[in-house]
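J.: Structure in structure tokens, see below.
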Amino acid sequence: MTKKIVAIWAQDEEGVIGKENRLPWHLPAELQHFKETTLNHAILMGRVTFDGMGRRLLPKRETLILTRNPEEKIDGVATFQDVQSVLDWYQAQEKNLYIIGGKQIFQAFEPYLDEVIVTHIHARVEGDTYFPEELDLSLFETVSSKFYAKDEKNPYDFTIQYRKRKEV
């Protein structure tokens, strides 16, 4: 297996990715996809995103936090203060690294991304955090996508799009 750095996120039609440091929707099928994709790999997020998840660890995933606070110590979590230290850690690994947010973390890792996995929620929801416009998705070509219709458990239609970085 060739390891890779992948950004994975969900957004609504306006680019909303969060509200009050949480996901502003509940889509069990999308959460299941996230789980299956990231299982047995490493996930990286900012400390604010980790706080928004209630500081709970996701099972069978190595959790990495990027924080400005060098004193931040969290049981079961590897903490880093800068992008380069995360990249140095990654070089010694055999697993994928999934960048799961928030906005500043996506921006910081854009130059290093091999792939992106975007869930496009076909609705507009209320939110206060938007996916960074600075991240240039034109650098990535769509390789596949899968549509999910809303149902009794998932209140919105959504499409999961898989993109890989274009060859230069």
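Cβ atoms here come from the backbone N, Cα and C positions, even for glycine.
Here the original residues stay in place, and none of the substitutions has been built in.
Sharing the features that Swiss-Prot gives for it:
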- Ile8, Trp9, Ala10, Glu30, Arg61, Thr119: substrate binding site (BINDING)
- 9-10, 17-22, 46-49, 66-69, Val83, 100-105: NADP(+) binding site (BINDING)
- 4-165: domain 'DHFR' (DOMAIN)
- Glu14 to Asp: In strain: 21 (VARIANT)
- Glu20 to Asp: In strain: 21, 30 and 1/1 (VARIANT)
- Lys60 to Gln: In strain: 30, 56 and 1/1 (VARIANT)
- Ile65 to Val: In strain: 92 (VARIANT)
- Pro70 to Ser: In strain: 21, 56 and 1/1 (VARIANT)
- Ile74 to Leu: In strain: 21 (VARIANT)
- Gln81 to His: In strain: 21, 56 and 1/1 (VARIANT)
- Gln91 to His: In strain: 21 (VARIANT)
- Ala92 to Asp: In strain: ATCC 49619 (VARIANT)
- Ile100 to Leu: In strain: 21, 30, 56 and 1/1 (VARIANT)
- Pro111 to Ser: In strain: 56 and 1/1 (VARIANT)
- Leu135 to Phe: In strain: 21, 30, 56 and 1/1 (VARIANT)
- Glu141 to Asp: In strain: 56 (VARIANT)
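Could you tell me the structural context for the features on the list?
T.: Trp9 (substrate binding site): 21 other CB atoms within 10 A of its CB, across all protein chains.
In sequence order, Trp9, Ile17, Gly18, Met45, Gly46, Thr49 are the residues of the chain that are 6 or more apart from Gly101 (NADP(+) binding site) and have a CB within less than 8 Å of its CB.
Under the DSSP three-state reduction, Glu14 (variant position) is assigned to coil, being neither helix nor strand. Neighbour list (Glu14 (variant position), Cβ cut-off 8 Å, at least 6 residues apart, same chain): Arg124, Tyr130.
When Cβ atoms from all protein chains are considered, those within 10 Å of Glu20 (variant position) total 9, not counting its own.
In the three-state DSSP assignment, the secondary structure recorded for Lys60 (variant position) is coil. Sequence-distant neighbours of Lys60 (variant position) (same chain, six or more apart, CB under 8 Å from its CB) are Leu39, Asn40, listed in sequence order.
A sphere of 10 angstroms centred on the C-beta of Ile65 (variant position) encloses 23 other C-beta atoms. Secondary structure from DSSP puts Ile65 (variant position) in a beta strand.
Classification of Pro70 (variant position) by DSSP places it in coil, neither helical nor stranded. Its own atom aside, the Cβ of Pro70 (variant position) has 9 Cβ atoms within 10 angstroms in the protein chains shown.
Non-local neighbourhood of Ile74 (variant position): Phe50, Arg55, Ile65, each in the same chain, at least six residues away, with C-beta under 8 Å from its C-beta.
The DSSP secondary structure for Gln81 (variant position) is coil.
Taken residue by residue with DSSP, Gln91 (variant position) is part of a helix.
Taking the Cβ of Ala92 (variant position) as centre and 10 Å as the limit, one finds 6 other Cβ atoms among all the protein chains shown.
DSSP gives Ile100 (variant position) a strand state. Over all protein chains present, the Cβ of Ile100 (variant position) has 23 other Cβ atoms lying within 10 Å.
Within 10 Å of the Cβ of Pro111 (variant position) there are 9 other Cβ atoms, across all protein chains.
For Leu135 (variant position), the same-chain residues 6+ apart in sequence whose C-beta sits under 8 angstroms from its C-beta are Ala7, Phe106, Gln107, Glu110. Leu135 (variant position) carries neither a helix nor a strand DSSP state and counts as coil.
When Cβ atoms from all protein chains are considered, those within 10 Å of Glu141 (variant position) total 12, not counting its own.
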J.: Work out the three-state DSSP category of Ile8 (substrate binding site).
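T.: Assignment for Ile8 (substrate binding site) reads strand.
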J.: At its widest, how many Å does the recorded substrate site span between Cα atoms of Ile8, Trp9, Ala10, Glu30, Arg61, Thr119?
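T.: Taking every pair among Ile8, Trp9, Ala10, Glu30, Arg61, Thr119, the longest Cα gap is 20 Å.
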J.: Gln81, Gln91: which of these variant positions has the sparsest Cβ neighbourhood within 10 Å?
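T.: Lowest Cβ count within 10 Å among the variant positions (Gln81, Gln91) is Gln91.
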J.: At the Cα level, what's the spacing in Å between Pro70 (variant position) and Asn21 (NADP(+) binding site), rounded?
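T.: That separation, Cα to Cα, works out to 22 Å.
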